[in-house]
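Database features, via Swiss-Prot:
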- Gly5 to Asp: 5-fold reduction in catalytic activity (MUTAGEN)
- Asp9, Glu58: Mg(2+) binding site (BINDING)
Amino acid sequence: MAILGLGTDIVEIARIEAVIARSGDRLARRVLSDNEWAIWKTHHQPVRFLAKRFAVKEAAAKAFGTGIRNGLAFNQFEVFNDELGKPRLRLWGEALKLAEKLGVANMHVTLADERHYACATVIIES
């Protein structure tokens, strides 16, 4: 196995809160997959939930070396937790096609948050 990419992102939670206050659920609709959307709608901390998902997806786009463009969208990267609570990534659409093209075999996600920030790192391996 070889490392194909590494991405890190940090999000100021207040910034996400301000966007939600200004534009309602538009950002959440653009960023979240259908499964994440269902969780977000009833989550006890929806702003923090969205900020963490946003950080992971930005980090993933950086790890893939593309950013969010050329057919890639935030909602094609889905963050979920495994049976131990560890954050994982599931890919859809163009993100999945890109992973297959690059020969991605493993994706590692780490996520941390404090009062004001959410931070994520994603490593992709062949």
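Quick reminder: no glycine exception, Cβ is built from N, Cα and C everywhere.
Original residues throughout; no substitutions modelled.
Structure with Swiss-Prot features highlighted.
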residue : record               : Cβ within 10 Å
Gly5    : mutagenesis position : 20
Asp9    : Mg(2+) binding site  : 19
Glu58   : Mg(2+) binding site  : 22
C-alpha of Glu58 (Mg(2+) binding site) to C-alpha of Gly5 (mutagenesis position): distance in Å? 13
Would you mind pulling the DSSP three-state label for Glu58 (Mg(2+) binding site)? helix
